[in-house]
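As annotated by Swiss-Prot, NAD(+) binding site applies to ILE568, THR649, GLY893, with the evidence given as similarity to another entry. Sequence annotations record features per position, and here Swiss-Prot assigns NADPH binding site to ILE568, THR649, LYS673, GLY893 based on similarity to another entry. The Na(+) binding site annotation in Swiss-Prot covers GLU700, VAL703, ALA705, LEU707 and rests on similarity to another entry. Annotation comment: Swiss-Prot describes GLU761, ASP772 as L-homoserine binding site. Experimental mutagenesis at this site is recorded by Swiss-Prot as ILE441 to Ala, annotated: Loss of threonine sensitivity for the aspartokinase activity and decreased inhibition of homoserine dehydrogenase activity by threonine. Among the mutagenesis entries in Swiss-Prot is GLN443 to Ala, noted as: Loss of threonine sensitivity for the aspartokinase activity and decreased inhibition of homoserine dehydrogenase activity by threonine. Swiss-Prot documents ILE522 to Ala as a published mutagenesis change and attaches the note No effect on the inhibition of aspartokinase activity by threonine, but decreased inhibition of homoserine dehydrogenase activity by threonine. The note that Swiss-Prot attaches to the published mutagenesis GLN524 to Ala is: No effect on the inhibition of aspartokinase activity by threonine, but decreased inhibition of homoserine dehydrogenase activity by threonine.
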Amino acid sequence: MATLKPSFTVSPPNSNPIRFGSFPPQCFLRVPKPRRLILPRFRKTTGGGGGLIRCELPDFHLSATATTVSGVSTVNLVDQVQIPKGEMWSVHKFGGTCVGNSQRIRNVAEVIINDNSERKLVVVSAMSKVTDMMYDLIRKAQSRDDSYLSALEAVLEKHRLTARDLLDGDDLASFLSHLHNDISNLKAMLRAIYIAGHASESFSDFVAGHGELWSAQMLSYVVRKTGLECKWMDTRDVLIVNPTSSNQVDPDFGESEKRLDKWFSLNPSKIIIATGFIASTPQNIPTTLKRDGSDFSAAIMGALLRARQVTIWTDVDGVYSADPRKVNEAVILQTLSYQEAWEMSYFGANVLHPRTIIPVMRYNIPIVIRNIFNLSAPGTIICQPPEDDYDLKLTTPVKGFATIDNLALINVEGTGMAGVPGTASDIFGCVKDVGANVIMISQASSEHSVCFAVPEKEVNAVSEALRSRFSEALQAGRLSQIEVIPNCSILAAVGQKMASTPGVSCTLFSALAKANINVRAISQGCSEYNVTVVIKREDSVKALRAVHSRFFLSRTTLAMGIVGPGLIGATLLDQLRDQAAVLKQEFNIDLRVLGITGSKKMLLSDIGIDLSRWRELLNEKGTEADLDKFTQQVHGNHFIPNSVVVDCTADSAIASRYYDWLRKGIHVITPNKKANSGPLDQYLKLRDLQRKSYTHYFYEATVGAGLPIISTLRGLLETGDKILRIEGICSGTLSYLFNNFVGDRSFSEVVTEAKNAGFTEPDPRDDLSGTDVARKVIILARESGLKLDLADLPIRSLVPEPLKGCTSVEEFMEKLPQYDGDLAKERLDAENSGEVLRYVGVVDAVNQKGTVELRRYKKEHPFAQLAGSDNIIAFTTTRYKDHPLIVRGPGAGAQVTAGGIFSDILRLASYLGAPS
């Protein structure tokens, strides 16, 4: 503090500067010409010598010369003090929802306090809905609606209640005094508007900007209550903008910087609460920064201060890759370049207004989008990443997608356009003359046509202007048509890496094609920051989901439908539940079950069924089963890159759907043997489709449950080996029966035991007939290249002929012991020869035939060594001729069968790009 007496002269010795405070060197000023300045915060105090004048000088470095002060509070300073600039500043902007009520204002104050930056400038919007309320006041007054008075009272009450909840004592009295004074002035102004029936733009801007004044004042009081020094800034005193012809404003950075220095010299503080949205013209007329003006205010202030960063606080966790209201899978983007953010903003993404980015780009100041209601979310950083940024190289080439709806496409076409200078100028001159805005332009390289998109509300004026301007060309035939295509939308794909990544456009258009979406027009600049397409408005959401899924969902994200939630299907669902998190985290395999259907009820979901509750949900919320709706849900109602139906039934009707599913691009996985062992012509048609398409059909579990029988056979064939013979025990039930048909036990006794243990089908005749084994033989034969049908196989049935006509399972089981003698004799004969009986299927590839029969094997033969329900398959090939290749293991049971199906699902994922 300096103390000056009247007629007292202060002279710096040797012209050295007087040092006040300890600001950084960049704030140290030496200006040769003295300037006259009224010092801030003078106050008189009592004391000897006729009264002292105390001058509290702000914390600056000054170069000063002093003059005599004779009873006046003036002194000659070398120059006006400049505000310090640089990374010591952080700028925050809080939108209307952030200061929507008293508690939220407290939350904002807490964020400010917890920011460890040396200096902070905070830009605030009006409280939520207040700006709309202010403009509504103006509209009502202009239309001479007396309710403007009650509406003004509502504005007053909203702020009065908020202030009373936040403030007390002198702070409350001071704020309410300012508030009531402002309301009184507004009432007079609105009365004038009411009488005139009109309000000028500057008049309206002045009225509308009061919400920011009140919220900034309240917040500054709240921050000061915590003990921190804080000043509030009316940015109309600082920000100077020039109106443009497009009803926008351009900042005058030079003049604004001067006024900021002047303001700071009078109001030094390390925390400044500034009004957003409002500014002044060079003539000091109040104005606004128009749409998203508070964001723009923060960006301008950040640039003026050369701040470390500008944080935009809002009510979302950051910038999404697409509108989350339209795309469930939209993700928060960690980083965006300035160009990417600008492009996404231009094309309608709710990020920032494009002009907000311009001021900070000048000084490479990052913008951070944060959620005031979720402080743990890191948000999105908008900055210019280094060209060699490793993380950037690993990201998808497309950062995000945005759409603009309610557009119309105008196509100007004609052979007379080619090579004629000025045609494009004339076209877009017409657009300018009617005040329309061109959103996108596309021109054929032949110059035969130009098409462009404009807002639909402006298309009639534009088309009429064009037809008037080119009427002679239309009559002469130089132009063939001026066509208007209404009800359009623009879809833009944005990404800085698109410029260096081949195939992005191919991927984009293939995704649209798969979704059956037609593209009306295409535009891409040479910078390749965006690819823009025009589509039907009705296809806008569908297209957005399609392209987003193609770029942002892993190629190993599978939309799954499970048919048959019986024993096998239920076990599979439980296995998926237990393993899903591990697969997603460690292998990037995202399995989403969108449908479960039985014969009577089905359960569908758009985002994925909760597999921890699928039984409960199916029972409580299941609807009537409908395979067409089920298929549509799994494949047609979303844009997950891949769809797969898993058929866990033994139903021929379900198997008959495979061809249609594969043709639609749905992968099929199944243990159901009916399709591969059915009529040969249908099987060949199915396999032909599979070979010609890129859709996969896996059926490992049809033969060996969880054993790798099919994959082993294919591996032999694909590596050039030749199959001579396949022989095996491939029925877990019949393996169990003959492994236990020993000693004095009767065959019927073993069958009864197996049935009671759940090893057989509900009707054991389904196992004993040999049909199941025969189907497996047919599958193996066809895999080996043999064209066999079930009718071509001799099958040894273990069902006694007289019992085939039994009308019930009970009757069959009751009469079965009567026929134990024949099998007992065969077993005894085998034992007398040192052999055992085994029920086997045989593929004789050399002689092009197959059989299902009861055979005898030496006790040292691998087939005689089985136990329980194990299966065993022996492959005799040109490579494995003397010693067959043997695959052995459990061949029955819900767990191993479901495991075999699960293995096929993971195999499909690996084919689609999952890491090995």
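Cβ from N, Cα, C; glycine included.
In this structure the noted substitutions are not present, so the sites keep their original residues.
This view paints the features noted in Swiss-Prot onto the structure.
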residue : record                    : DSSP (3 states)
GLN443  : mutagenesis position      : strand
ILE522  : mutagenesis position      : strand
THR649  : NAD(+) binding site       : coil
LYS673  : NADPH binding site        : coil
GLU700  : Na(+) binding site        : coil
ALA705  : Na(+) binding site        : coil
GLU761  : L-homoserine binding site : coil
ASP772  : L-homoserine binding site : helix
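In this view, ILE441 (mutagenesis position) is surrounded by 15 other Cβ atoms within 10 Å of its Cβ, with every protein chain counted. Considering only the binding-site residues GLU700, VAL703, ALA705, the residue whose Cα is spatially closest to the Cα of GLY893 (NAD(+) binding site) is ALA705. When the recorded positions ILE522, THR649, LYS673, LEU707 are screened for a Cα within 10 A of the Cα of GLN443 (mutagenesis position), the ones that qualify are ILE522. Rounded to a whole number, the C-alpha distance linking GLU761 (L-homoserine binding site) with ILE568 (NAD(+) binding site) is 13 angstrom. Taking the mean position of the Cβ atoms of GLU700, VAL703, ALA705, LEU707 as the Na(+) site, the remaining same-chain residues with a Cβ inside 8 Å of that point are ALA701, THR702, GLY704, GLY706, PRO708, ILE709, ILE710, ASN871, GLY891, GLY900.
GLU700 (Na(+) binding site) sits 15 Å from THR649 (NAD(+) binding site), taking the CA atoms of both as reference points. Using Cα positions, the member of the binding-site residues ILE568, THR649, VAL703, ALA705 nearest to ILE522 (mutagenesis position) is identified as THR649. Those residues noted as binding NADPH (ILE568, THR649, LYS673, GLY893) have their most widely separated CA atoms at a distance of 16 Å. On a Cα basis, LYS673 (NADPH binding site) lies 51 Å away from GLN524 (mutagenesis position). Other C-beta atoms found within 10 angstroms of the C-beta of GLN443 (mutagenesis position) number 15, with every protein chain shown included.
When the Cα atoms are compared, ALA705 (Na(+) binding site) and ILE568 (NAD(+) binding site) turn out to be 11 Å apart. When the Cα atoms are compared, ILE441 (mutagenesis position) and THR649 (NAD(+) binding site) turn out to be 55 Å apart. Within 10 Å of the C-beta of ILE568 (NAD(+) binding site) there are 25 other C-beta atoms, taking all protein chains into account. DSSP assigns ILE568 (NAD(+) binding site) to a helical segment in the three-state reduction.
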